[in-house]
Amino acid sequence: MAAQVTLEDALSNVDLLEELPLPDQQPCIEPPPSSLLYQPNFNTNFEDRNAFVTGIARYIEQATVHSSMNEMLEEGQEYAVMLYTWRSCSRAIPQVKCNEQPNRVEIYEKTVEVLEPEVTKLMNFMYFQRNAIERFCGEVRRLCHAERRKDFVSEAYLITLGKFINMFAVLDELKNMKCSVKNDHSAYKRAAQFLRKMADPQSIQESQNLSMFLANHNKITQSLQQQLEVISGYEELLADIVNLCVDYYENRMYLTPSEKHMLLKVMGFGLYLMDGSVSNIYKLDAKKRINLSKIDKYFKQLQVVPLFGDMQIELARYIKTSAHYEENKSRWTCASSSSSPQYNICEQMIQIREDHMRFISELARYSNSEVVTGSGRQEAQKTDAEYRKLFDLALQGLQLLSQWSAHVMEVYSWKLVHPTDKYSNKDCPDNAEEYERATRYNYTTEEKFALVEVIAMIKGLQVLMGRMESVFNHAIRHTVYAALQDFSQVTLREPLRQAIKKKKNVIQSVLQAIRKTVCDWETGHEPFNDPALRGEKDPKSGFDIKVPRRAVGPSSTQLYMVRTMLESLIADKSGSKKTLRSSLEGPTILDIEKFHRESFFYTHLINFSETLQQCCDLSQLWFREFFLELTMGRRIQFPIEMSMPWILTDHILETKEASMMEYVLYSLDLYNDSAHYALTKFNKQFLYDEIEAEVNLCFDQFVYKLADQIFAYYKVMAGSLLLDKRLRSECKNQGATIHLPPSNRYETLLKQRHVQLLGRSIDLNRLITQRVSAAMYKSLELAIGRFESEDLTSVVELDGLLEINRMTHKLLSRYLTLDSFDAMFREANHNVSAPYGRITLHVFWELNYDFLPNYCYNGSTNRFVRTVLPFSQEFQRDKQPNAQPQYLHGSKALNLAYSSIYGSYRNFVGPPHFQVICRLLGYQGIAVVMEELLKVVKSLLQGTILQYVKTLMEVMPKICRLPRHEYGSPGILEFFHHQLKDIVEYAELKTVCFQNLREVGNAVLFCLLIEQSLSLEEVCDLLHAAPFQNILPRIHVKEGERVDAKMKRLESKYAPLHLVPLIERLGTPQQIAIAREGDLLTKERLCCGLSMFEVILTRIRTFLDDPIWRGPLPSNGVMHVDECVEFHRLWSAMQFVYCIPVGTHEFTVEQCFGDGLHWAGCMIIVLLGQQRRFAVLDFCYHLLKVQKHDGKDEIIKNVPLKKMVERIRKFQILNDEIITILDKYLKSGDGESTPVEHVRCFQPPIHQSLASS
């Protein structure tokens, strides 16, 4: 059995919960969730009235009447809810088409079964309104009795009668509005008559009465007026009620918006009831019994007030429909159609903001000391003045909240009564529905923002005041207690002394009744020795009364009794000729009036949490039963575009207004208000279900739009950050500004991890993360998709897009938990499990089908450009995917800017492209591409090229000696031209053969350039890695200083960065192994100087295995000199062909094939080891040497000699360069360790003349 816990311990344990730190630092930009605390209801509805035996009996009786009237008002509220939320049942029931229909009996039976409970409710409603009118008129009759007319009637009683008047007005309007009620009753009646359910005359009569009651408009009002007019002097009592409402309204003696609007409705409907055949309000005004000009002023200021739900009432309508309006029309300004400034919310915003700022600052001071810092003193240590300040602060806060909520509802009401049209708003279509014209098209941008801001202020302040609820509650109870006790024990002591002394028994009995009702004496009873009780003066030493201090409020009955009894003392009416007021002294009257006025708000403040909720309740912005009724069944429910909460939320999202972005959740909270109201006040599950369905849809839309915006915003931010600053400034000089994105407040929204909506806790951050991840993936997918639909030059744009996405990912990762960028990229690149991705495949695809056959390399610029004369077919690519700007560079302006940047990379393939390819493909991708390129080279060298080599070898002259210098360059040219005639005239040489060689050359060049780019990347890697591997640059030392000492200091400085020892000390075995391997690999890479190009050349050498490349063994055992059997002689012949200058309109071999052709030829020669004999025995070089010597210029067989020689010289330089590069790579494997070349000695050749002898 657990040990017993005392109440004190339990309470202290609960208090300790406040000390618990809550983990998240989520910014508060949403209203408070529904409280899990109980809201205690201290209102006993006078059930405890009989306990106050010491009170004046008359007021206890009045409390009894009050109690039953309050119950009737509650019942009236239930009927109002029933009527307002009534949905037509008969529309859903199948109709009987004709009398011969076989299942009509069944249909009628079902109709009766379904509708009977509903019709019973209507019947009860009819009885209720009958009873309520009788009850009300009975009270009026009692109070207007000639004997009672001068009697005092309490304000509370008059206000209750006013509430009755309001109830009748509301019920009548609801009954008038609901056609579906009448339709349902008619359907029931038809079915019941057919089934002969109503056989007895009484039920038939009742049914008929109900039909008439429902059919007659204003039936309740008419009945009420008829019954009131037979009561003599009824208008006097109604005048009292109206005057009280005017007084309350003028002095702001109301707290919740519904109380304020009730006062106005009672004024209007009260005047309507008074102005009939018996009495005339204008005569009463003339007698100063009522003040119509004041009421007119109020009705002018506030022309439309909420009646019930989305039903509104124009207050002037009560006046316009009254009996004597026409002849007094000119007296009313409220009846004119001009709009009141009250409804221009934008003008009111300055004042609202000022009030908000002032109050929030004041509240923050108290909040910080009470709640946040915990430095607030213990409750018992506060002074009365401090409690009073908190009390005033609570009241002021509630009044502000109520004022703002009322303001929102009044603007909304005005708009519902005054829908827009196509003339007032050009965006409003002709066929717009009534509700749509009242909501969707009826607000300007400024008005929507103003509403959003006010709603945010209301809900934000509600949060702050809710947090201080316990502090406020204690201060309120303490202050109310102190005020009541001080007033009853101290302030009323002097009037009591006077009353006893002057023997004013009535006043004495009332004052003593008050004291007995509320006094909480320190000793437990009234001091017996108090001289005031004997009507004597206090002794000179004074009579000290100690008033205790507690935090206990009075009960509702207690407060009512005290206020009513005090009121009876200062009232202008009294049962006798002389009023009690005249017997009291001036200061006493002022004290009583002051206390009476202040105590008006005590009931509200004692129920602080409930009042706070009522003052912030904006639930009616969603309900639309009245407008649904107007559609006559065409609409079951309106779409979200017409729903106020979504209109405001969507407006913030659509305008992307930064200052409003943090308010977006407050607009969504309107659904919480409506759902709470539907369940707790309307008690209608179907309304809650409709709200829930709308919330599901709206929240999806909200997350979808918000995530899209956030992604687009950060994408533009990334695009702007990475955009070349020089381009931006250049554009600015040209007058085209590329704007940076305006700052927005998405961070606060991204930190929301538990948004409260309809009782669900939603992790907004997670939902946005999901959407943004999808958008990120789509962006990467699109970037790769664009690359796949373009040629190799677009690889630079791909890299740019990936960098922007990487930056976007980095910016978003501050707030969202996204997958790593590399993981996303691999997924988009289809490279998670596959060995190579889409980019690698497309790079090879482009190389194979477009780059190798169609690009010409220029060694001077180190670039490939597209050939002027393509030999391959046009390559068909996929269509480029369409994309919105946020999936590319961010915005249209950025897309344009980046397109112009990447446009300069479009017409060539060079180092920038190769660097990007290296980065994107990585070692694995490069290896795959090179392997595939080697296959291409192999198929060409062992296929078509080999065939051409064989064919051309056959048409080569068997022997072609180099002629002697004496022949002169023209002669030599003619000799070679004649010797190589078959080669020169070979048609396919300059087309297919050269094209195939160009492809081989381009492939080899691609490998070479990739390796050069890769080396740059590697060096960069190595330099970045150096500090972490203890590889430090040698330090500069002055003379006389020791290097090793300085290096040691430097090493110790960088020791914390040295990764391997660090991991060995702190890491797991697996981490240690990885670190060691990584370190070793990086160092090895640095030392080895590995060459990939050498491996590629070695591989290509193995492809040249056919004997035709090398020819037969030389007959002299050394080398072939004059015979044309080796490849280098064939290449010399080819070189002779392309060195012949072309005609004016023909393309040169450089234009058609670029340097790739020469790279292919020279590479084959070098790999065959024929480069030196080629340099010595080449036909063109020989011609060059001779021409250089004799300097002749002739045209031999249409070939200008000098021009040809110039071309030969150019190609000689190119060949030498290529052969040197290739030699360097091939010899790099031999290493530096073999400085001595291997020399083979041959016998010197013997001249023929000597050989024979």
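Quick reminder: no glycine exception, Cβ is built from N, Cα and C everywhere.
Substitutions noted, but not modelled.
In Swiss-Prot, a mutagenesis experiment is listed as Asp724 to Ala, annotated with the note EIF4E-binding reduced by 20%; when associated with A-726. According to its DSSP assignment, Asp724 (mutagenesis position) is coil.
For Asp724 (mutagenesis position), the Cβ neighbour count at a 10 Å cut-off comes to 11, with all displayed protein chains included. Asp724 to Lys appears in Swiss-Prot as a mutagenesis experiment; the accompanying note says: EIF4E-binding reduced by 60%; when associated with E-725, E-726 and K-730.
Sequence-distant neighbours of Lys725 (mutagenesis position) (same chain, 6+ residues apart, CB-CB distance under 8 A): none. For the mutagenesis experiment Lys725 to Glu, the note given by Swiss-Prot reads: EIF4E-binding reduced by 70%. EIF4E-binding reduced by 60%; when associated with K-724, E-726 and K-730.
Over all protein chains present, the Cβ of Arg726 (mutagenesis position) has 8 other Cβ atoms lying within 10 Å. The note that Swiss-Prot attaches to the published mutagenesis Arg726 to Glu is: EIF4E-binding reduced by 60%; when associated with K-724, E-725 and K-730.
One entry in Swiss-Prot concerns the mutagenesis experiment Arg726 to Ala. Its note says: EIF4E-binding reduced by 20%; when associated with A-724.
Where Swiss-Prot documents Glu730 to Lys as a mutagenesis experiment, the accompanying text is: EIF4E-binding reduced by 60%; when associated with K-724, E-725 and E-726. Its Cβ placed at the centre, Glu730 (mutagenesis position) has 11 other Cβ atoms within 10 Å.
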Distance from Glu730 (mutagenesis position) back to Asp724 (mutagenesis position), taken between C-alpha atoms, in Å:
10
